[in-house]
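Beneath this line is the structure, given in structure tokens, with notes to follow.
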Amino acid sequence: MAELLASLPAWAAVLLLFFATVSGSTGPRSRENRGASRIPSQFSEEERVAIKEALKGAIQIPTVSFSHEESNTTALAEFGEYIRKAFPTVFHSSLVQHEVVAKYSHLFTIQGSDPSLQPYMLMAHIDVVPAPEEGWEVPPFSGLERNGFIYGRGALDNKNSVMAILHALELLLIRNYSPKRSFFIALGHDEEVSGEKGAQKISALLQARGVQLAFLVDEGSFILEGFIPNLEKPVAMISVTEKGALDLMLQVNMTPGHSSAPPKETSIGILSAAVSRLEQTPMPNMFGGGPLKKTMKLLANEFSFPINIVLRNLWLFHPIVSRIMERNPITNALVRTTTALTMFNAGIKVNVIPPLAQATINCRIHPSQTVHEVLELVKNTVADDRVQLHVLRSFEPLPISPSDDQAMGYQLLQETIRSVFPEVDIVVPGICIANTDTRHYANITNGMYRFNPLPLNPQDFSGVHGINEKVSVQNYQNQVKFIFEFIQNADTYKEPVPHLHEL
């Protein structure tokens, strides 16, 4: 048993270091939905060079979102002009309607020939987080290519998806492709600071037009390589849900005074005690209440003894595994709502008892809980009427999108993954513990999938929102190929025969 416990922590601690965790089924490989007439995803050398050069140019435009109130609007406007020049066929095709939404976001409507087919949507975001130059091997907005990699902020988050989607469409249109199924491309400009000015406005526009999507695909999970010890195979993970959020301000007001005659408790002391209680009293462990437990059982066959035995018998080892998951910050976030103190403000002068103390708490809500439940738990833990709670922002965890053999979006992603990446045998759904723009579209589809068709290893992952963000030229070209194939697969998709219980 000691050896078994020693093996598990290392495995569990890195189960998902990229903001997602797995759940679901691996399913058999199937290509029966493919049509006989397809445009092969074979690009000329000139086209392959153009693919990488277009991404380099996109990275060079610093479309930074600094805060909800501040973004580089000059760069956002420049980016709009850039994509017009980079993809002339897209912008001049009679099949494509382009609209600028909320000044800097973009909505493309690609008209299909069969109006009976429900449309879908491909998503990405134009904005990036700030990138101070310190520590970078190259300037963060240079888009330089070194040793087969393109460097720069947005190379993985999320200029790569913006450009890959548009480039795939450009290449299809150049080859006179006419889609059967209509689809949309939505490019938000403020995802890094909530998406309320971009994606939310696009969603409202589509809702006003009565659009209902079969599914959407946004950023999220990757094809993981080297993240899970003892598992040599790459694992493609498609996030089918994501955590909710609750931002709270805790505030204590007291009568100010001179520090020479202090009261028994100050506003700082009262608030500090409340915050300490929150840190020392974590939210309930929800392991078993979400898809993670099911996934571990599924992945059991991929591991050797003793891990496979544990994962096949969670009915017995549930308490051990759930406790192990708590030991690492990443895996802890997979099994519970997290509570993080992010700001603390108090004090005006060294000899003055402060009249006001404020702290800001960020909660990321597990899919098995609600905003109301978490708020009540916070109140019960603080347990002090002198501490006022103010909700600054909140939204519920997103519903879990279907991932069975009846789920069109999931099945199309799985089929395309296995076609473009034949080395990938394992495709599973997951939970995104970060937030994306998908939540703004929950009213127009129940199929929301988050997947970046790129292999990712721990070293490359460290560049996301960090230093030396980069993408392999070959991997990026394969991302374009993936979308090129995906659009065609969506046209040839055959609705599955309903299960007997659905008839």
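Each residue, glycine too, has its Cβ placed from N, Cα and C.
Swiss-Prot gives this note for the published mutagenesis His125 to Ala: Loss of N-fatty-acyl-amino acid synthase/hydrolase activity. Annotated Zn(2+) 2 binding site per Swiss-Prot: His125, Asp157, Asp218, in sequence order. As a published mutagenesis entry, Asp127 to Ala appears in Swiss-Prot alongside the note: Loss of N-fatty-acyl-amino acid synthase/hydrolase activity. Under the heading active site, Swiss-Prot lists Asp127, citing similarity to another entry as support. The annotation Zn(2+) 1 binding site is assigned in Swiss-Prot to Asp157, Glu192, His465 on the grounds of similarity to another entry. Per Swiss-Prot, active site, proton acceptor is recorded for Glu191. Among the mutagenesis results in Swiss-Prot, His465 to Ala has the note: Loss of N-fatty-acyl-amino acid synthase/hydrolase activity. The residue drawn here is the original one.
This view paints the features noted in Swiss-Prot onto the structure.
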residue : record                       : DSSP class
His125  : mutagenesis position         : strand
Asp157  : Zn(2+) 2 binding site        : coil
Glu191  : active site, proton acceptor : helix
Asp218  : Zn(2+) 2 binding site        : strand
His465  : mutagenesis position         : coil
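Most other Cβ atoms within 10 A: among the recorded positions Asp127, Asp157, that distinction falls to Asp127. In this structure, the C-alpha atom of His125 (mutagenesis position) lies 6 angstrom from that of Glu191 (active site, proton acceptor). Within 10 Å of its Cβ, the residue among the recorded positions Glu191, Glu192, Asp218 with the fewest other Cβ atoms is Glu192. Across the structure, Glu192 (Zn(2+) 1 binding site) and Asp127 (mutagenesis position) are spaced 7 Å apart at their Cα atoms. The record gives His125, Asp157, Asp218 for Zn(2+) 2. Within 8 Å of the mean position of their Cβ atoms, the other Cβ atoms in that chain belong to Met123, Ala124, Asn158, Ser161, Gly188, Glu191, Glu219, Thr436, Asp437.
What surrounds the Zn(2+) 1 site, by Cβ distance within 8 Å of the Cβ centroid and not counting Asp157, Glu192, His465, is the set Val128, Val129, Asn158, Val464 from the same chain. Fewest Cβ neighbours within 10 Å among the mutagenesis positions His125, His465: that distinction goes to His465. Comparing Cα positions, Asp218 (Zn(2+) 2 binding site) lies closest to Glu191 out of the recorded positions Asp127, Glu191, His465. Measuring Cα to Cα from Asp127 (mutagenesis position), the recorded positions that fall within 10 Å are Asp157, Glu191, out of Asp157, Glu191, His465. Across the structure, Glu191 (active site, proton acceptor) and Asp157 (Zn(2+) 2 binding site) are spaced 10 Å apart at their Cα atoms.
Cα of Asp157 (Zn(2+) 2 binding site) to Cα of His465 (mutagenesis position): a distance of 8 Å.
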